[in-house]
Amino acid sequence: MKKQNDIPQPIRGDKGATVKIPRNIERDRQNPDMLVPPETDHGTVSNMKFSFSDTHNRLEKGGYAREVTVRELPISENLASVNMRLKPGAIRELHWHKEAEWAYMIYGSARVTIVDEKGRSFIDDVGEGDLWYFPSGLPHSIQALEEGAEFLLVFDDGSFSENSTFQLTDWLAHTPKEVIAANFGVTKEEISNLPGKEKYIFENQLPGSLKDDIVEGPNGEVPYPFTYRLLEQEPIESEGGKVYIADSTNFKVSKTIASALVTVEPGAMRELHWHPNTHEWQYYISGKARMTVFASDGHARTFNYQAGDVGYVPFAMGHYVENIGDEPLVFLEIFKDDHYADVSLNQWLAMLPETFVQAHLDLGKDFTDVLSKEKHPVVKKKCSK
């Protein structure tokens, strides 16, 4: 990519030309490999990127919520997401929805509640790096603690909308008062102050201690916690970074969503691989990345990502994620499945006869000798001589 007066231009060697019309130069700077794609890109490949910065933001007195769904990123038919921020003490009101909800706490801390169909209550505090999972149809809430909270929500249906959930206050606002009174065994006068519309996100005082909020019931405790301390587990570490994996094998309740938190150091990359079970949905937390997706039949397309971007890789398509910045790249891989699975290109070739691989790639023993039978999700790039 050539630059004129620090302005990027779509020129590679003797191909391309300078841009003469008005344009968004900052967007071009953020997407160098889209402005000037690698020579290896070819054919028509669907868009696999959308930024939360380009979404509508729902502002409330206690915080905000914005979403990336199939409406914003059409290829993402199986997963949708919400970025939510709550001020200290603010509450995402009691509600439920048809879709299961998976969450990663990015900033601050919050208290979550959920009650299952047997009337068993679960209440816990979650902090940065923690997860929660609420099965479809079960009522729950989120309240920010002292520092406030910001988190990513992922739902197992791409057409989910944060504006179409079942709210406690919305339901009661659209139910006759005499019915509500009869249901709870009170008079209409005793419920005269019920809100006339949904609260959704609203300000409130900070809660007391977690111990004081625990509610014991006659039906005992839930069999498995609905929260998970992801960063307390041992990651898969390599020279180039580390990976934390959470799925139904270690986070028992997470039956429809599996995940990986990936850190890629500068000069390293998430290795060439693919996923044999489902599509991959991504959220970029920090750093700068590029990813090329191989769609078969000679088709491939490269994308750039940074904090706040959503990425996507369709089922079984080969790809890598490279750190192109000077700080650690941190991102989430999310899958609509009960378990995490990937196939490493390096390991695949290492587990085949050497001469068989050499015949395919027209490479010699020097190449096959360095193949690894062990999987290394993140690899450090070797400098060329």
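Placement of Cβ uses the backbone N, Cα and C atoms for every residue, glycine included.
Heads up, this one's the original sequence, none of the swaps are in it.
Annotated features, as they stand in Swiss-Prot:
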ACT_SITE  E333  active site, proton donor
BINDING   H95, H97, E101, H140  Mn(2+) 1 binding site
BINDING   H273, H275, E280, H319  Mn(2+) 2 binding site
DOMAIN    50-192  domain 'Cupin type-1 1'
MUTAGEN   R270 to E  Leads to a 20-fold reduction of CO(2) production
MUTAGEN   E333 to A  Leads to a 25-fold reduction of activity and a 4-fold reduction of CO(2) production
MUTAGEN   Y340 to F  Leads to a 13-fold reduction of CO(2) production
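Between the C-alpha atoms of H319 (Mn(2+) 2 binding site) and R270 (mutagenesis position), the distance comes to 9 Å. In sequence order, W96, F134, L138, P139, T165, F166 are the residues of the same chain, not among H95, H97, E101, H140, whose CB sits within 8 A of the CB centroid for the Mn(2+) 1 site. H95 (Mn(2+) 1 binding site): 20 other CB atoms within 10 A of its CB, across all protein chains. When pLDDT is averaged over the domain 'Cupin type-1 1' (50-192), the result is 98. Other Cβ atoms within 10 Å of the Cβ of E101 (Mn(2+) 1 binding site), summed over all protein chains shown, number 25. The Cβ of Y340 (mutagenesis position) has I245, A246, D247, A258, S259, A260 as same-chain neighbours under 8 Å, each 6 or more residues away in sequence.
Between the alpha carbons (Cα) of H275 (Mn(2+) 2 binding site) and E333 (mutagenesis position) lies a span of roughly 11 Å. For E333 (mutagenesis position), the nearest of the binding-site residues by C-alpha distance turns out to be E280; the candidates were H95, E101, E280. Ranked by Cβ neighbours within 10 A across all protein chains shown, the recorded positions E280, E333 are led by E280. For the pair R270 (mutagenesis position) and E280 (Mn(2+) 2 binding site), the C-alpha distance works out to 14 angstrom. What surrounds the Mn(2+) 2 site, by Cβ distance within 8 Å of the Cβ centroid and not counting H273, H275, E280, H319, is the set W274, V313, M317, G318, E333, D342 from the same chain. Reported as a whole number, the C-alpha separation between H140 (Mn(2+) 1 binding site) and E280 (Mn(2+) 2 binding site) equals 27 Å.
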